[in-house]
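In Swiss-Prot, the entry for mutagenesis A41 to G states: Reduces heterodimer formation. Displays an weak increase in spontaneous mutation accumulation. The structure shown retains the original residue. Among the mutagenesis experiments that Swiss-Prot reports, R97 to A is described with the note: Displays an increase in spontaneous mutation accumulation. Does not impair heterodimer formation. Quoted from Swiss-Prot, the note attached to the mutagenesis of G98 to A states: Displays an increase in spontaneous mutation accumulation. Does not impair heterodimer formation. For the mutagenesis experiment E99 to K, the note given by Swiss-Prot reads: Defective in a mismatch repair assay. Quoting Swiss-Prot on the natural variant L271 to P: In strain: EAY1066, EAY1068, M2-8, M7-8, M5-7, SK1, YJM269, YJM280, YJM320, YJM326, YJM339 and YJM627. Record note (Swiss-Prot) on the mutagenesis of I326 to V: Fully functional in a mismatch repair assay. Here Swiss-Prot notes a natural variant, S452 to G, with the remark: In strain: EAY1068, M2-8, M7-8, M5-7, YJM269 and YJM627. Record note (Swiss-Prot) on the natural variant P703 to L: In strain: SK1, YJM320 and YJM339. The note that Swiss-Prot attaches to the published mutagenesis K764 to R is: No effect.
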Amino acid sequence: MSLRIKALDASVVNKIAAGEIIISPVNALKEMMENSIDANATMIDILVKEGGIKVLQITDNGSGINKADLPILCERFTTSKLQKFEDLSQIQTYGFRGEALASISHVARVTVTTKVKEDRCAWRVSYAEGKMLESPKPVAGKDGTTILVEDLFFNIPSRLRALRSHNDEYSKILDVVGRYAIHSKDIGFSCKKFGDSNYSLSVKPSYTVQDRIRTVFNKSVASNLITFHISKVEDLNLESVDGKVCNLNFISKKSISPIFFINNRLVTCDLLRRALNSVYSNYLPKGNRPFIYLGIVIDPAAVDVNVHPTKREVRFLSQDEIIEKIANQLHAELSAIDTSRTFKASSISTNKPESLIPFNDTIESDRNRKSLRQAQVVENSYTTANSQLRKAKRQENKLVRIDASQAKITSFLSSSQQFNFEGSSTKRQLSEPKVTNVSHSQEAEKLTLNESEQPRDANTINDNDLKDQPKKKQKLGDYKVPSIADDEKNALPISKDGYIRVPKERVNVNLTSIKKLREKVDDSIHRELTDIFANLNYVGVVDEERRLAAIQHDLKLFLIDYGSVCYELFYQIGLTDFANFGKINLQSTNVSDDIVLYNLLSEFDELNDDASKEKIISKIWDMSSMLNEYYSIELVNDGLDNDLKSVKLKSLPLLLKGYIPSLVKLPFFIYRLGKEVDWEDEQECLDGILREIALLYIPDMVPKVDTSDASLSEDEKAQFINRKEHISSLLEHVLFPCIKRRFLAPRHILKDVVEIANLPDLYKVFERC
């Protein structure tokens, strides 16, 4: 069955047409701004909110709109600038189709306030879908017109989603306003964001073209311009070409789109742009971008302005010849000034400025063009060297007062305090164990890994004595490891930092699953955030209970969730050192102190029967060889007939020297290994175990304690203070130095890093810091 052809509803037609003309807020503003210029306005003020999406208001002091014309103002094809099609051949105004306001009213809420010179008051009226909503209301107002556009694209969600950020849209608006401000002589422009006290752009009507370019761009652009002019060329229908182009001293790595006005219309002409850039490529140093502003006037009869919905393109007769004429003229202008050029040069010298260069001798010998160029270079070198000797003005509000690569003096005091090897008489507080013995595993199957790391030593350590753990974890708190003298098998020497190093070749890994996990980490890297962490300065702990710390980068102060950061850090270390971990040896010579998995799982009320505990232990025990080989998690079973109740945890992986995870979390570690890890899928399994190890390694929270509370004992207060000092020292001397060296920040932790202050803004408020 064939579909019947039907006429589209008028509202659908109007929305389609509006979508072709009004693509973004900047298109709506351009149309309204051109109407203001056509109305002979001498001042145009623009107000923008949320990139022009929420509010876009333009106010001019032009001729205004007659009250009688208001009912049809926003209807399509209503205009005061054109009566018949032949008038297009002589059109001199920006507008001619009568579609701009109509299109805007179909995708936004429009309110117009206008007053002509003859009226005693202004008139205000609102529009929707091209129709006037109510009769015009008299209001107070000045001569001219104010058009308020609100909620742009409120009825086209797809177009709204396609727009870029508010700042990007506002930048586009500023760019277009600036280009019209440069070209529109005797017309002033201002543009600012809603709520801002200062204008983002302000151009007075009396400004010259040079002043306008200086205001819109900057001084370096305006001070390196030459005037460009071509007189009338009869056979090409070319009336004139006037503008400003950069000279050969102009240096800019940033590309500035050429400003082309053809018959006073802002257009893009790719052929002309390429031709002029080609000319400049013969003169400017490689990598420099030129500045070009040209106003081209062509006989209106030779120009077709009705070729693009947004009027950004025009077609004209003798296009190739006109472009060639302009390019040749530019070549001639640049050739004329290519006899001399100023270069920035500097010299390093310890002598007095007068002895740097024999400047007078060089000037006296200036007899020809070559020596003139040499003199210019010498003069500039002398000036630069002289200025370098002067003390540069220090900008206090942009001064970075600390060096991220410089260590604090306290970092040299911590190494001797990390471990104690003098026996069991002196016991560490908190959950950090005292290291007394180290062993290592020599079994490691060689795999292939795309890593560039050299073979290194395998690090393994023993730990003992956990203090101040919750009562229900008493068996971990009582756990002790005998001193070195108690074990005759310890024949390996202990280094000053408390580790026994045994030469062990690095295992090469060629597992596809691990490669994919590493690629996934690489793909998730946020470059800017990684740079912040790589060049951070650690400030201190803000809240030990919520695991918040402050860091500084450059001129900014950030608040970070160090728990989240450490989780990602240890996961990445696990991926990098996969199958190459050192060992933390947990098993004691005293059998009663061994860590039995069954006892650890007894901490959980939901595992109230032997079967549920043994189910978890069975999963882990079945994978014990893999856990030992890949993760240095060694399990042993001394029971008869491999009784699952006798499975013991002998070792944990060592991810970072100087840091031992809190063994208080061992019950949760074993529980989650059995419950949360997917043991069926290889990649999910390897990833899940690494994440559980990273979770184990996250520093403990330190619950807040009111030290002024009289009900607390002195031991409890001292314990709280010691735990705070311990976590602070651990973060400053162990974890954050590792974060600076190794951490690749993923995008999803952006929510865990918050900028709380920056130096320039603080100076704006306090005028000092």
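Including glycine, each Cβ sits where the backbone N, Cα and C put it.
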Query raised in the report: How many Å separate the Cα atoms of L271 (variant position) and I326 (mutagenesis position)?
Result: 12
Query - Closest of A41, E99, K764 to I326 (mutagenesis position), Cα positions, mutagenesis positions only - result: A41
Requested in this report: List the Cα distance (Å, whole number) between A41 (mutagenesis position) and E99 (mutagenesis position).
Outcome: 21
Query - K764 (mutagenesis position) versus P703 (variant position) - Cα distance in angstrom - result: 37
Query raised in the report: When the number of other CB atoms within 10 A of each residue's CB is tallied over all shown chains, which of the recorded positions L271, I326, P703, K764 has the maximum?
Result: I326
Report task. Would you identify the secondary structure of P703 (variant position) according to DSSP, in three states? Result -> coil
Query - Neighbour count (Cβ, 10 Å) for A41 (mutagenesis position) - result: 26
Requested in this report: Reduce the DSSP letter at E99 (mutagenesis position) to three states and note it down.
Outcome: coil
Report summary line: For K764 (mutagenesis position) and E99 (mutagenesis position), the CA-to-CA distance in whole Å is 46
